[in-house]
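As recorded in Swiss-Prot, the features of this protein are as follows:
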| type | residues | note |
| --- | --- | --- |
| MUTAGEN | C105 to A | Loss of anti-HCV activity. Only localizes at the lysosome. No effect on SARS-CoV-2 infection; when associated with 71-A-A-72. Loss of anti-influenza A virus activity; when associated with 71-A-A-72 |
Amino acid sequence: MNHTVQTFFSPVNSGQPPNYEMLKEEHEVAVLGAPHNPAPPTSTVIHIRSETSVPDHVVWSLFNTLFMNPCCLGFIAFAYSVKSRDRKMVGDVTGAQAYASTAKCLNIWALILGILMTILLIVIPVLIFQAYG
């Protein structure tokens, strides 16, 4: 067996900086820059889902429940709004959107029926008073 010892560092420092050699690979990378491949460069796109804003219509449902509640539509809309908020807190965006859509539809109907009932409760007594008064 051949045992030879190679020293990579000189034991004596004469006060001058060591002599560095430029390696061929380092020189080529510095001169050439980016590698030249025949294939076009590819890119990776990462989609990070931002928190989707799902309106739960709780305030609107509460308004319809307290002030105009024809056929209990406001109360039912409030229940669906709370379910939508619960689904959103869990992270189920699809379920939250489904419950919110139902709550919105119920709120629209509750508002329309409430306005119609209010108008009729004002118009009918006025018409009766004019007819018999």
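Glycine is no exception: its Cβ is also placed from the backbone N, Cα and C atoms.
Don't expect the noted substitutions in this model, because it carries the original residues.
C105 (mutagenesis position) falls within a helix when secondary structure is assigned with DSSP. Counting only residues at least six positions away in the same chain, no Cβ atom sits under 8 Å from the Cβ of C105 (mutagenesis position).
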